Amino acid sequence: MGKLEDVEAEKKLWESDDAWELRKAFMLAHYDDYPKIQLQCLSQLFINVTLLGCEYSQTLMQKIRTMGAGIAANKDRTKTGSYVKASAAKKRQAVKTSDLEGASDESKKVKMEKSPSPVARESFDERLGKLKASLAMTPHHLTGEQMMKTATNSCLMKWHVNKINQKIEITIDRYVAFRHTFSQYCVDPRDCAINTLIESILSCDAAVHEESYEIRFDGVPVDECYAKSVTRRLAKIKSAVSNGAHTVKGLTTYLDAVNMSMIQNTQKLEGWSQQLDLVTADLLLSSRVLSSTECTKPAMATIANQMSEDVCQLILNDKINVINSMKSHSSLAFQ
């Protein structure tokens, strides 16, 4: 397949003729300069900036302006259009709105202010699909943070983790993709949040919810993203649970396979009694009050195995639904 045919295959059904002619010109001008996926992202950014007035970081905006300088569709174009080479484009001035055929500057401005969202949203949803594909190809021996950095860089997207006390919020470009308040006993809430975001991207269909400026996975609001991810991960270990040991060691192994480490928390109560909690990923799996005679190491080990057996049976019964519920040792609980 030749260069022109390869680029022509990139046209989307929803693209207007003007937008496509500009994007095609951009892709042809830089066809030999970038990998295909990166060029697709850059060409859409060029359209977002040129036609929709979208704003990004200063560095990215300058890069797009430089790459797009001098690129415009010929008003009297033939079917093949008129393009400039990348080497020439970099020496020319950026295309102005007045250079584009159709409505006047004023009418274009009004239209741009009133209805940029449908095309912009479709474009961003498409980029989320590319982010999913990029994450799937990222080596899994990397940490969650390294995986996100690698994937977002390849898709020319920015992501940021904002932590205030135990509340974690993650944004991708200008949209919130994750939000959760962890309990004070969660060992590494940042790592939990990033791993959850990766699992959600890889397991769900992501789409922008414009009214709330959220990226929702399978339509779930971002405040419920963590609970739904934990629910999915528990469902994923069902096969291993059905074929393995229903003990603390066995359950710990199954949970580790889906990035959920299990810990045992003990809390002293009145007298000699204690409360034993099994917690994973800030989810309270099981809780039991121990009498004074049960507070020895051998007895607690036996009871922990019994509690693990109960959790395994719960997983096998397909009745798991995890919800936000701030407990003494967790921020999630079974409904």
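Each Cβ is built from the backbone N, Cα and C atoms, and glycine gets one as well.
Feature annotation from Swiss-Prot assigns domain 'XRN2-binding (XTBD)' to 7-91; the stated evidence is sequence analysis.
As a published mutagenesis entry, Cys54 to Gly appears in Swiss-Prot alongside the note: Reduced xrn-2 binding. Cys54 (mutagenesis position) carries neither a helix nor a strand DSSP state and counts as coil. Cβ neighbour count for Cys54 (mutagenesis position): 20 (other Cβ atoms within 10 Å of its Cβ, all protein chains included).
For Tyr56 (mutagenesis position), the same-chain residues 6+ apart in sequence whose C-beta sits under 8 angstroms from its C-beta are Leu45, Val49, Ile64, Lys158, Asp173. According to Swiss-Prot, the mutagenesis experiment Tyr56 to Ala carries the following note: In xe29; lethal at 26 degrees Celsius at the L1 stage of larval development and abolishes xrn-2 binding.
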